[in-house]
Amino acid sequence: MARMGLAGAAGRWWGLALGLTAFFLPGVHSQVVQVNDSMYGFIGTDVVLHCSFANPLPSVKITQVTWQKSTNGSKQNVAIYNPSMGVSVLAPYRERVEFLRPSFTDGTIRLSRLELEDEGVYICEFATFPTGNRESQLNLTVMAKPTNWIEGTQAVLRAKKGQDDKVLVATCTSANGKPPSVVSWETRLKGEAEYQEIRNPNGTVTVISRYRLVPSREAHQQSLACIVNYHMDRFKESLTLNVQYEPEVTIEGFDGNWYLQRMDVKLTCKADANPPATEYHWTTLNGSLPKGVEAQNRTLFFKGPINYSLAGTYICEATNPIGTRSGQVEVNITEFPYTPSPPEHGRRAGPVPTAIIGGVAGSILLVLIVVGGIVVALRRRRHTFKGDYSTKKHVYGNGYSKAGIPQHHPPMAQNLQYPDDSDDEKKAGPLGGSSYEEEEEEEEGGGGGERKVGGPHPKYDEDAKRPYFTVDEAEARQDGYGDRTLGYQYDPEQLDLAENMVSQNDGSFISKKEWYV
(Lines of atoms letter the chains of each structure in order from A; the text may use other names.)
(Lines give C-alpha, C1' and ligand atoms only; values in the text may rest on other atoms or scores of the structure.)
Protein backbone atom coordinates (compact mmCIF):
# COMPACT_ATOMS: atom_id res chain seq x y z
CA MET A 1 0.00 0.00 0.00
CA ALA A 2 2.92 2.27 0.72
CA ARG A 3 4.24 1.59 -2.76
CA MET A 4 0.87 2.45 -4.26
CA GLY A 5 0.79 5.72 -2.31
CA LEU A 6 4.27 6.59 -3.48
CA ALA A 7 3.37 5.73 -7.06
CA GLY A 8 0.28 7.88 -6.89
CA ALA A 9 2.23 10.76 -5.44
CA ALA A 10 4.92 10.36 -8.06
CA GLY A 11 2.27 10.39 -10.80
CA ARG A 12 0.78 13.55 -9.45
CA TRP A 13 4.15 15.25 -9.27
CA TRP A 14 4.97 14.07 -12.80
CA GLY A 15 1.73 15.50 -14.13
CA LEU A 16 2.37 18.77 -12.35
CA ALA A 17 5.85 18.90 -13.80
CA LEU A 18 4.53 18.36 -17.32
CA GLY A 19 1.95 21.08 -16.77
CA LEU A 20 4.56 23.56 -15.58
CA THR A 21 6.80 22.61 -18.48
CA ALA A 22 4.00 23.22 -20.93
CA PHE A 23 3.18 26.50 -19.23
CA PHE A 24 6.70 27.85 -19.46
CA LEU A 25 7.41 26.35 -22.89
CA PRO A 26 7.86 29.18 -25.42
CA GLY A 27 5.02 29.62 -27.94
CA VAL A 28 2.42 27.67 -26.00
CA HIS A 29 0.19 30.69 -25.45
CA SER A 30 0.20 31.47 -29.17
CA GLN A 31 -1.58 28.21 -29.95
CA VAL A 32 -5.28 29.16 -30.16
CA VAL A 33 -8.35 27.29 -31.43
CA GLN A 34 -10.54 29.79 -33.30
CA VAL A 35 -14.33 29.35 -33.61
CA ASN A 36 -17.44 31.55 -33.97
CA ASP A 37 -18.82 32.60 -30.63
CA SER A 38 -22.42 31.91 -31.68
CA MET A 39 -24.32 30.59 -34.65
CA TYR A 40 -28.00 30.24 -35.49
CA GLY A 41 -30.05 28.53 -38.14
CA PHE A 42 -33.63 27.59 -38.93
CA ILE A 43 -35.11 24.13 -38.74
CA GLY A 44 -34.43 22.20 -41.93
CA THR A 45 -31.53 24.40 -43.08
CA ASP A 46 -27.76 23.76 -43.04
CA VAL A 47 -25.20 25.49 -40.84
CA VAL A 48 -21.39 25.57 -41.04
CA LEU A 49 -19.39 25.45 -37.80
CA HIS A 50 -15.92 26.94 -38.33
CA CYS A 51 -12.88 25.74 -36.36
CA SER A 52 -9.14 26.31 -36.99
CA PHE A 53 -5.85 25.94 -35.12
CA ALA A 54 -3.78 29.15 -35.21
CA ASN A 55 0.03 29.47 -35.13
CA PRO A 56 1.10 25.84 -34.72
CA LEU A 57 4.73 25.37 -33.67
CA PRO A 58 6.96 23.00 -35.62
CA SER A 59 7.81 21.18 -32.42
CA VAL A 60 4.14 20.62 -31.57
CA LYS A 61 2.48 17.56 -33.06
CA ILE A 62 -1.30 17.47 -33.68
CA THR A 63 -2.73 14.03 -33.30
CA GLN A 64 -6.53 14.47 -33.56
CA VAL A 65 -9.44 16.92 -34.15
CA THR A 66 -12.67 16.27 -32.25
CA TRP A 67 -16.14 17.93 -32.24
CA GLN A 68 -18.20 17.43 -29.10
CA LYS A 69 -21.60 18.61 -27.80
CA SER A 70 -22.09 19.60 -24.18
CA THR A 71 -25.22 17.91 -22.81
CA ASN A 72 -26.26 18.29 -19.18
CA GLY A 73 -22.66 18.95 -18.11
CA SER A 74 -21.15 16.03 -20.02
CA LYS A 75 -19.48 15.88 -23.44
CA GLN A 76 -20.83 13.79 -26.32
CA ASN A 77 -18.65 13.10 -29.35
CA VAL A 78 -20.09 14.24 -32.66
CA ALA A 79 -17.27 13.79 -35.20
CA ILE A 80 -13.55 12.86 -35.05
CA TYR A 81 -10.71 13.34 -37.51
CA ASN A 82 -7.56 11.21 -36.98
CA PRO A 83 -4.80 11.10 -39.61
CA SER A 84 -4.24 7.40 -39.09
CA MET A 85 -7.88 6.36 -38.54
CA GLY A 86 -9.66 8.81 -40.85
CA VAL A 87 -13.05 10.50 -40.19
CA SER A 88 -15.59 9.12 -37.79
CA VAL A 89 -19.13 10.55 -37.25
CA LEU A 90 -21.22 9.20 -34.40
CA ALA A 91 -24.96 8.72 -34.22
CA PRO A 92 -27.32 10.56 -34.42
CA TYR A 93 -25.21 12.86 -36.67
CA ARG A 94 -23.87 10.17 -38.99
CA GLU A 95 -25.97 11.24 -41.98
CA ARG A 96 -25.85 14.97 -41.31
CA VAL A 97 -22.27 15.93 -40.30
CA GLU A 98 -19.16 16.11 -42.51
CA PHE A 99 -15.70 17.69 -42.36
CA LEU A 100 -15.26 20.26 -45.11
CA ARG A 101 -11.42 20.40 -45.22
CA PRO A 102 -10.06 17.92 -42.66
CA SER A 103 -6.46 18.74 -41.69
CA PHE A 104 -4.29 19.47 -38.66
CA THR A 105 -5.19 23.16 -38.91
CA ASP A 106 -8.83 23.14 -40.08
CA GLY A 107 -11.63 21.24 -38.38
CA THR A 108 -14.67 23.00 -39.95
CA ILE A 109 -17.82 20.86 -40.26
CA ARG A 110 -21.27 21.21 -41.88
CA LEU A 111 -24.41 20.27 -39.95
CA SER A 112 -27.29 19.63 -42.37
CA ARG A 113 -31.07 19.60 -41.91
CA LEU A 114 -31.10 21.25 -38.53
CA GLU A 115 -33.40 19.92 -35.86
CA LEU A 116 -34.51 21.54 -32.64
CA GLU A 117 -32.44 18.94 -30.74
CA ASP A 118 -29.28 20.22 -32.44
CA GLU A 119 -29.37 23.39 -30.35
CA GLY A 120 -26.67 23.61 -27.70
CA VAL A 121 -22.98 24.22 -26.96
CA TYR A 122 -20.42 22.65 -29.35
CA ILE A 123 -16.70 22.19 -28.55
CA CYS A 124 -13.88 22.00 -31.11
CA GLU A 125 -10.76 20.30 -29.64
CA PHE A 126 -7.23 19.84 -31.04
CA ALA A 127 -5.10 17.16 -29.38
CA THR A 128 -1.39 18.16 -29.39
CA PHE A 129 1.84 16.70 -28.04
CA PRO A 130 3.52 17.52 -25.79
CA THR A 131 1.46 20.64 -24.93
CA GLY A 132 -1.85 18.81 -24.42
CA ASN A 133 -5.34 19.57 -25.74
CA ARG A 134 -6.51 22.96 -27.00
CA GLU A 135 -10.26 23.73 -27.41
CA SER A 136 -12.86 26.46 -27.93
CA GLN A 137 -16.64 26.36 -27.82
CA LEU A 138 -19.56 28.02 -29.65
CA ASN A 139 -23.29 28.27 -29.03
CA LEU A 140 -25.69 27.03 -31.73
CA THR A 141 -29.27 28.35 -31.67
CA VAL A 142 -31.93 26.61 -33.71
CA MET A 143 -34.87 28.81 -34.72
CA ALA A 144 -38.31 27.77 -35.93
CA LYS A 145 -40.40 29.93 -38.25
CA PRO A 146 -44.01 30.00 -37.08
CA THR A 147 -47.07 29.11 -39.08
CA ASN A 148 -49.52 32.04 -39.15
CA TRP A 149 -53.20 32.33 -40.02
CA ILE A 150 -56.38 34.25 -39.20
CA GLU A 151 -59.91 32.97 -39.02
CA GLY A 152 -63.26 34.57 -38.36
CA THR A 153 -65.78 33.35 -35.88
CA GLN A 154 -68.18 30.65 -36.96
CA ALA A 155 -71.03 32.27 -35.07
CA VAL A 156 -73.40 34.70 -36.79
CA LEU A 157 -72.71 38.30 -35.83
CA ARG A 158 -75.95 40.19 -35.20
CA ALA A 159 -76.30 43.77 -34.11
CA LYS A 160 -79.02 44.16 -31.50
CA LYS A 161 -80.38 47.35 -30.05
CA GLY A 162 -79.09 47.92 -26.53
CA GLN A 163 -76.39 45.24 -26.75
CA ASP A 164 -73.19 46.04 -24.82
CA ASP A 165 -71.44 42.66 -24.58
CA LYS A 166 -68.40 42.11 -26.76
CA VAL A 167 -68.30 38.92 -28.80
CA LEU A 168 -65.44 37.07 -30.50
CA VAL A 169 -65.14 38.08 -34.15
CA ALA A 170 -61.67 36.82 -35.21
CA THR A 171 -58.69 34.76 -34.03
CA CYS A 172 -55.06 35.17 -35.15
CA THR A 173 -52.60 32.30 -34.55
CA SER A 174 -48.82 32.13 -34.86
CA ALA A 175 -47.96 28.49 -34.14
CA ASN A 176 -44.70 26.66 -33.33
CA GLY A 177 -42.38 29.62 -33.47
CA LYS A 178 -38.99 29.82 -31.80
CA PRO A 179 -38.51 32.35 -30.39
CA PRO A 180 -42.18 33.42 -30.03
CA SER A 181 -43.51 35.94 -32.55
CA VAL A 182 -45.24 39.27 -31.87
CA VAL A 183 -48.92 39.48 -32.84
CA SER A 184 -50.96 42.70 -33.29
CA TRP A 185 -54.12 43.93 -35.04
CA GLU A 186 -54.73 46.64 -37.65
CA THR A 187 -58.28 47.98 -37.99
CA ARG A 188 -60.59 50.98 -37.58
CA LEU A 189 -62.94 49.00 -35.40
CA LYS A 190 -63.37 49.86 -31.74
CA GLY A 191 -62.70 46.49 -30.17
CA GLU A 192 -60.15 44.87 -27.89
CA ALA A 193 -57.62 42.05 -28.26
CA GLU A 194 -56.47 39.38 -25.82
CA TYR A 195 -53.25 37.32 -26.12
CA GLN A 196 -52.17 33.82 -25.09
CA GLU A 197 -48.80 31.98 -25.35
CA ILE A 198 -48.55 28.18 -25.35
CA ARG A 199 -45.08 26.60 -24.91
CA ASN A 200 -44.81 23.32 -26.76
CA PRO A 201 -42.75 20.30 -25.56
CA ASN A 202 -40.20 20.72 -28.37
CA GLY A 203 -39.34 24.26 -27.25
CA THR A 204 -41.46 26.17 -29.74
CA VAL A 205 -44.14 28.67 -28.76
CA THR A 206 -47.64 29.20 -30.16
CA VAL A 207 -49.12 32.72 -29.84
CA ILE A 208 -52.91 33.16 -30.10
CA SER A 209 -54.72 36.53 -30.19
CA ARG A 210 -58.51 36.92 -30.10
CA TYR A 211 -60.35 40.07 -31.16
CA ARG A 212 -63.71 41.01 -29.61
CA LEU A 213 -66.18 43.83 -30.21
CA VAL A 214 -69.86 44.77 -29.94
CA PRO A 215 -71.58 43.95 -33.27
CA SER A 216 -73.05 47.02 -34.96
CA ARG A 217 -74.20 48.27 -38.34
CA GLU A 218 -71.03 50.41 -38.55
CA ALA A 219 -68.82 47.30 -38.13
CA HIS A 220 -70.33 45.60 -41.19
CA GLN A 221 -67.91 45.26 -44.11
CA GLN A 222 -65.03 46.64 -42.04
CA SER A 223 -61.54 45.14 -42.50
CA LEU A 224 -59.70 43.42 -39.65
CA ALA A 225 -56.02 42.51 -40.22
CA CYS A 226 -53.69 40.32 -38.17
CA ILE A 227 -50.01 41.38 -38.12
CA VAL A 228 -47.28 38.88 -37.11
CA ASN A 229 -43.67 40.05 -36.73
CA TYR A 230 -41.04 37.34 -36.45
CA HIS A 231 -37.32 37.96 -36.73
CA MET A 232 -36.95 39.82 -40.05
CA ASP A 233 -40.30 38.67 -41.45
CA ARG A 234 -43.71 40.38 -41.35
CA PHE A 235 -46.93 38.53 -41.95
CA LYS A 236 -50.27 40.23 -42.63
CA GLU A 237 -53.63 38.65 -43.32
CA SER A 238 -57.06 40.26 -43.09
CA LEU A 239 -60.75 39.45 -43.24
CA THR A 240 -63.96 41.45 -43.65
CA LEU A 241 -66.63 41.30 -40.99
CA ASN A 242 -70.17 40.28 -41.85
CA VAL A 243 -72.58 41.74 -39.32
CA GLN A 244 -76.33 41.26 -39.65
CA TYR A 245 -78.61 44.13 -38.60
CA GLU A 246 -82.20 45.26 -39.01
CA PRO A 247 -83.19 47.84 -41.65
CA GLU A 248 -82.28 51.52 -41.41
CA VAL A 249 -85.13 53.25 -43.32
CA THR A 250 -85.17 56.56 -45.22
CA ILE A 251 -87.79 57.94 -47.67
CA GLU A 252 -86.79 59.84 -50.80
CA GLY A 253 -88.79 61.71 -53.45
CA PHE A 254 -90.26 64.73 -51.66
CA ASP A 255 -88.33 67.80 -52.78
CA GLY A 256 -90.34 70.42 -50.89
CA ASN A 257 -91.99 71.71 -54.07
CA TRP A 258 -95.19 69.73 -54.42
CA TYR A 259 -97.86 72.13 -55.69
CA LEU A 260 -101.39 71.86 -57.03
CA GLN A 261 -101.81 70.12 -60.38
CA ARG A 262 -98.24 68.79 -60.36
CA MET A 263 -97.91 65.40 -62.06
CA ASP A 264 -95.71 62.30 -61.87
CA VAL A 265 -94.48 62.36 -58.28
CA LYS A 266 -93.58 59.38 -56.10
CA LEU A 267 -91.94 58.35 -52.82
CA THR A 268 -89.27 55.63 -52.55
CA CYS A 269 -88.49 53.67 -49.39
CA LYS A 270 -84.79 52.84 -49.01
CA ALA A 271 -83.67 50.35 -46.38
CA ASP A 272 -80.05 49.73 -45.39
CA ALA A 273 -80.17 46.18 -44.04
CA ASN A 274 -78.16 42.95 -43.83
CA PRO A 275 -79.59 40.71 -45.09
CA PRO A 276 -81.58 42.98 -47.44
CA ALA A 277 -85.15 43.89 -46.60
CA THR A 278 -87.70 41.57 -48.17
CA GLU A 279 -90.96 43.31 -47.26
CA TYR A 280 -92.19 46.94 -47.40
CA HIS A 281 -95.43 48.35 -46.03
CA TRP A 282 -96.77 51.91 -46.64
CA THR A 283 -99.17 53.78 -44.34
CA THR A 284 -99.90 57.33 -43.26
CA LEU A 285 -100.01 58.83 -39.82
CA ASN A 286 -103.82 58.70 -40.07
CA GLY A 287 -103.82 55.05 -41.10
CA SER A 288 -104.84 54.33 -44.71
CA LEU A 289 -103.39 55.81 -47.87
CA PRO A 290 -105.30 58.66 -49.62
CA LYS A 291 -107.23 58.11 -52.79
CA GLY A 292 -105.07 58.14 -55.90
CA VAL A 293 -102.00 56.76 -54.10
CA GLU A 294 -100.75 53.25 -54.96
CA ALA A 295 -97.98 51.27 -53.20
CA GLN A 296 -95.81 48.92 -55.24
CA ASN A 297 -93.25 47.19 -53.05
CA ARG A 298 -90.93 49.96 -51.86
CA THR A 299 -92.33 52.70 -54.16
CA LEU A 300 -95.44 54.84 -53.52
CA PHE A 301 -96.96 56.30 -56.71
CA PHE A 302 -99.21 59.41 -56.76
CA LYS A 303 -101.57 59.11 -59.72
CA GLY A 304 -103.16 62.15 -61.29
CA PRO A 305 -102.59 65.80 -60.40
CA ILE A 306 -101.58 66.77 -56.89
CA ASN A 307 -104.28 68.17 -54.59
CA TYR A 308 -104.48 69.21 -50.95
CA SER A 309 -105.87 65.82 -49.87
CA LEU A 310 -102.48 64.21 -50.53
CA ALA A 311 -100.73 66.25 -47.84
CA GLY A 312 -99.74 64.41 -44.68
CA THR A 313 -97.13 62.15 -43.06
CA TYR A 314 -96.22 58.97 -44.96
CA ILE A 315 -94.64 55.98 -43.18
CA CYS A 316 -92.66 53.10 -44.70
CA GLU A 317 -91.93 49.89 -42.75
CA ALA A 318 -89.12 47.60 -43.98
CA THR A 319 -88.59 44.05 -42.73
CA ASN A 320 -85.66 41.60 -42.95
CA PRO A 321 -84.91 38.38 -40.97
CA ILE A 322 -83.37 40.44 -38.16
CA GLY A 323 -86.27 42.81 -37.55
CA THR A 324 -88.59 45.61 -38.75
CA ARG A 325 -87.85 49.32 -38.77
CA SER A 326 -89.74 52.32 -40.19
CA GLY A 327 -89.13 55.78 -41.56
CA GLN A 328 -91.42 58.72 -42.33
CA VAL A 329 -91.65 61.94 -44.33
CA GLU A 330 -94.07 64.87 -44.10
CA VAL A 331 -95.51 66.02 -47.44
CA ASN A 332 -96.73 69.62 -47.81
CA ILE A 333 -98.80 70.86 -50.77
CA THR A 334 -98.55 74.48 -51.96
CA GLU A 335 -100.81 76.40 -54.32
CA PHE A 336 -98.05 77.62 -56.60
CA PRO A 337 -94.67 76.16 -57.44
CA TYR A 338 -91.67 77.51 -55.67
CA THR A 339 -89.29 79.23 -58.08
CA PRO A 340 -85.92 79.88 -56.54
CA SER A 341 -84.27 83.19 -57.43
CA PRO A 342 -81.45 82.90 -59.94
CA PRO A 343 -78.06 82.75 -58.35
CA GLU A 344 -75.98 85.89 -58.34
CA HIS A 345 -73.15 86.24 -60.78
CA GLY A 346 -70.64 86.05 -58.00
CA ARG A 347 -72.15 82.83 -56.71
CA ARG A 348 -72.20 81.31 -60.16
CA ALA A 349 -68.58 82.12 -60.51
CA GLY A 350 -67.92 80.36 -57.24
CA PRO A 351 -67.57 81.47 -53.68
CA VAL A 352 -65.15 84.30 -53.05
CA PRO A 353 -62.81 83.54 -50.21
CA THR A 354 -63.48 85.55 -47.10
CA ALA A 355 -59.85 86.58 -46.89
CA ILE A 356 -60.00 88.23 -50.34
CA ILE A 357 -63.20 90.12 -49.46
CA GLY A 358 -61.69 91.35 -46.22
CA GLY A 359 -58.50 92.43 -47.96
CA VAL A 360 -60.34 94.43 -50.63
CA ALA A 361 -62.59 96.11 -48.06
CA GLY A 362 -59.61 96.98 -45.88
CA SER A 363 -57.71 98.45 -48.83
CA ILE A 364 -60.67 100.63 -49.84
CA LEU A 365 -61.11 101.85 -46.27
CA LEU A 366 -57.42 102.69 -45.99
CA VAL A 367 -57.50 104.69 -49.24
CA LEU A 368 -60.56 106.65 -48.05
CA ILE A 369 -58.86 107.46 -44.74
CA VAL A 370 -55.70 108.69 -46.47
CA VAL A 371 -57.63 110.83 -48.97
CA GLY A 372 -59.78 112.30 -46.20
CA GLY A 373 -56.70 113.16 -44.17
CA ILE A 374 -55.09 114.92 -47.14
CA VAL A 375 -58.25 116.96 -47.81
CA VAL A 376 -58.56 118.03 -44.17
CA ALA A 377 -54.88 119.00 -44.05
CA LEU A 378 -55.18 121.11 -47.20
CA ARG A 379 -58.29 122.90 -45.92
CA ARG A 380 -56.64 123.70 -42.59
CA ARG A 381 -53.56 124.96 -44.33
CA ARG A 382 -55.65 127.24 -46.50
CA HIS A 383 -57.84 128.72 -43.75
CA THR A 384 -55.44 128.79 -40.83
CA PHE A 385 -53.09 131.69 -39.96
CA LYS A 386 -49.53 130.39 -39.87
CA GLY A 387 -47.92 133.41 -38.24
CA ASP A 388 -47.42 134.76 -34.76
CA TYR A 389 -50.60 135.49 -32.79
CA SER A 390 -48.90 137.93 -30.47
CA THR A 391 -51.02 141.04 -29.62
CA LYS A 392 -48.13 143.19 -30.73
CA LYS A 393 -48.15 141.94 -34.30
CA HIS A 394 -51.53 143.02 -35.64
CA VAL A 395 -51.80 143.11 -39.41
CA TYR A 396 -52.47 146.39 -41.13
CA GLY A 397 -52.95 147.22 -44.74
CA ASN A 398 -50.71 149.34 -46.91
CA GLY A 399 -52.61 152.52 -46.07
CA TYR A 400 -54.99 152.46 -49.00
CA SER A 401 -57.68 150.00 -47.92
CA LYS A 402 -58.95 148.14 -44.89
CA ALA A 403 -56.81 145.26 -43.75
CA GLY A 404 -54.35 145.81 -46.55
CA ILE A 405 -56.62 144.82 -49.44
CA PRO A 406 -56.87 147.32 -52.28
CA GLN A 407 -60.49 148.06 -53.08
CA HIS A 408 -61.69 147.35 -56.54
CA HIS A 409 -62.36 150.90 -57.76
CA PRO A 410 -63.01 151.82 -61.33
CA PRO A 411 -60.02 153.21 -63.17
CA MET A 412 -59.32 156.78 -62.20
CA ALA A 413 -58.96 159.48 -64.82
CA GLN A 414 -55.48 160.53 -65.63
CA ASN A 415 -56.29 164.27 -65.09
CA LEU A 416 -58.67 165.31 -62.34
CA GLN A 417 -60.24 168.75 -62.84
CA TYR A 418 -60.66 171.02 -59.82
CA PRO A 419 -62.30 174.46 -59.76
CA ASP A 420 -60.05 177.43 -59.72
CA ASP A 421 -61.22 178.42 -56.29
CA SER A 422 -60.30 175.07 -54.82
CA ASP A 423 -57.91 174.97 -52.00
CA ASP A 424 -54.45 174.18 -53.25
CA GLU A 425 -53.85 171.93 -50.32
CA LYS A 426 -56.74 169.73 -51.41
CA LYS A 427 -55.55 169.37 -54.98
CA ALA A 428 -53.75 166.21 -55.79
CA GLY A 429 -50.41 166.22 -57.36
CA PRO A 430 -49.73 165.00 -60.85
CA LEU A 431 -50.89 161.50 -61.41
CA GLY A 432 -48.10 159.04 -61.74
CA GLY A 433 -45.81 161.15 -59.53
CA SER A 434 -45.42 162.05 -55.88
CA SER A 435 -48.28 163.99 -54.33
CA TYR A 436 -46.76 164.76 -50.99
CA GLU A 437 -45.26 168.16 -50.52
CA GLU A 438 -42.87 167.09 -47.81
CA GLU A 439 -41.34 164.56 -50.12
CA GLU A 440 -40.91 167.25 -52.77
CA GLU A 441 -39.14 169.40 -50.28
CA GLU A 442 -36.87 166.57 -49.23
CA GLU A 443 -36.07 165.84 -52.86
CA GLU A 444 -35.37 169.49 -53.60
CA GLY A 445 -33.33 169.97 -50.46
CA GLY A 446 -31.31 166.82 -50.54
CA GLY A 447 -31.35 165.79 -54.14
CA GLY A 448 -30.29 168.95 -55.91
CA GLY A 449 -33.70 169.88 -57.20
CA GLU A 450 -33.98 166.95 -59.59
CA ARG A 451 -37.10 164.81 -59.56
CA LYS A 452 -38.48 162.27 -61.96
CA VAL A 453 -41.88 163.18 -63.31
CA GLY A 454 -44.35 160.74 -64.80
CA GLY A 455 -43.67 157.70 -62.58
CA PRO A 456 -44.35 156.67 -59.01
CA HIS A 457 -41.92 157.49 -56.33
CA PRO A 458 -39.75 154.46 -55.63
CA LYS A 459 -40.59 154.49 -51.94
CA TYR A 460 -44.32 154.61 -52.53
CA ASP A 461 -44.06 151.99 -55.20
CA GLU A 462 -42.38 149.65 -52.72
CA ASP A 463 -44.95 150.40 -50.02
CA ALA A 464 -47.81 149.80 -52.39
CA LYS A 465 -46.64 146.27 -53.04
CA ARG A 466 -46.46 145.42 -49.34
CA PRO A 467 -49.63 143.64 -48.20
CA TYR A 468 -49.43 144.67 -44.56
CA PHE A 469 -47.64 146.76 -41.92
CA THR A 470 -46.90 145.95 -38.35
CA VAL A 471 -48.18 148.05 -35.47
CA ASP A 472 -44.90 149.92 -35.17
CA GLU A 473 -44.80 150.74 -38.87
CA ALA A 474 -48.42 151.84 -38.86
CA GLU A 475 -47.90 154.26 -35.98
CA ALA A 476 -44.85 155.74 -37.64
CA ARG A 477 -46.72 156.28 -40.88
CA GLN A 478 -49.67 157.85 -39.13
CA ASP A 479 -47.32 160.46 -37.70
CA GLY A 480 -45.90 161.27 -41.12
CA TYR A 481 -48.96 161.03 -43.34
CA GLY A 482 -51.90 161.82 -41.14
CA ASP A 483 -52.50 165.33 -42.61
CA ARG A 484 -51.89 164.49 -46.23
CA THR A 485 -54.26 163.97 -49.09
CA LEU A 486 -54.18 160.74 -51.02
CA GLY A 487 -53.29 161.29 -54.59
CA TYR A 488 -51.90 157.88 -55.40
CA GLN A 489 -52.87 156.24 -58.68
CA TYR A 490 -53.82 152.55 -58.36
CA ASP A 491 -51.47 150.17 -60.03
CA PRO A 492 -53.30 147.38 -61.95
CA GLU A 493 -50.80 144.86 -60.62
CA GLN A 494 -52.02 145.54 -57.10
CA LEU A 495 -55.50 144.28 -58.01
CA ASP A 496 -54.09 140.77 -58.09
CA LEU A 497 -53.44 140.98 -54.36
CA ALA A 498 -57.09 140.21 -53.64
CA GLU A 499 -56.73 136.85 -55.33
CA ASN A 500 -53.85 135.91 -53.06
CA MET A 501 -55.42 136.91 -49.71
CA VAL A 502 -57.18 134.61 -47.23
CA SER A 503 -59.87 135.76 -44.80
CA GLN A 504 -59.18 135.22 -41.09
CA ASN A 505 -61.55 134.73 -38.16
CA ASP A 506 -60.93 138.27 -36.86
CA GLY A 507 -61.92 139.88 -40.17
CA SER A 508 -58.42 140.48 -41.44
CA PHE A 509 -56.79 139.05 -44.55
CA ILE A 510 -53.48 137.30 -44.88
CA SER A 511 -51.48 136.75 -48.05
CA LYS A 512 -51.14 133.17 -49.20
CA LYS A 513 -47.71 133.88 -50.60
CA GLU A 514 -46.16 135.07 -47.35
CA TRP A 515 -44.96 133.18 -44.28
CA TYR A 516 -45.18 135.12 -41.01
CA VAL A 517 -42.64 134.50 -38.32
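Backbone N, Cα and C atoms are what each Cβ position is placed from, and that goes for glycine too.
Modelled residues match the original; the substitutions are not represented.
On the 0 to 100 pLDDT scale, the domain 'Ig-like V-type' (31-141) averages 91 in this prediction. What Swiss-Prot lists as domain 'Ig-like V-type' is 31-141.
Annotation source Swiss-Prot lists domain 'Ig-like C2-type 1' at 149-238.
Among the features that Swiss-Prot reports, domain 'Ig-like C2-type 2' is placed at 247-334.
Reduced to three states, the DSSP call for T63 (mutagenesis position) is strand. The Cβ of T63 (mutagenesis position) has 13 neighbouring Cβ atoms from other residues within 10 Å, across all protein chains displayed. Where Swiss-Prot documents T63 to A as a mutagenesis experiment, the accompanying text is: Does not affect interaction with herpes simplex virus 1/HHV-1 and herpes simplex virus 2/HHV-2 glycoprotein D.
Counting only same-chain residues at least 6 apart in sequence, those with a Cβ under 8 Å from the Cβ of Q64 (mutagenesis position) are I80, Y81, N82, F126, A127. Annotation of the published mutagenesis Q64 to A in Swiss-Prot: Does not affect interaction with herpes simplex virus 1/HHV-1 and herpes simplex virus 2/HHV-2 glycoprotein D; the original residue is retained in the structure shown.
Swiss-Prot gives this note for the published mutagenesis E125 to A: Does not affect interaction with herpes simplex virus 1/HHV-1 and herpes simplex virus 2/HHV-2 glycoprotein D. Impaired homophilic interaction in cis and cell adhsion activity; when associated with A-63-64-A and A-133. All protein chains included, E125 (mutagenesis position) registers 20 other Cβ atoms within 10 Å of its own Cβ.
For the mutagenesis experiment F129 to A or S, the note given by Swiss-Prot reads: Abolished interaction with herpes simplex and pseudorabies glycoprotein D. Decreases susceptibility to infection by herpes simplex virus. Sequence-distant neighbours of F129 (mutagenesis position) (same chain, 6+ residues apart, CB-CB distance under 8 A): V60, K61, T63.
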The correct three-state DSSP answer for E125 (mutagenesis position) is strand
DSSP composition of the domain 'Ig-like V-type' (31-141), residue counts helix/strand/coil, works out to 3 helix, 67 strand, 41 coil
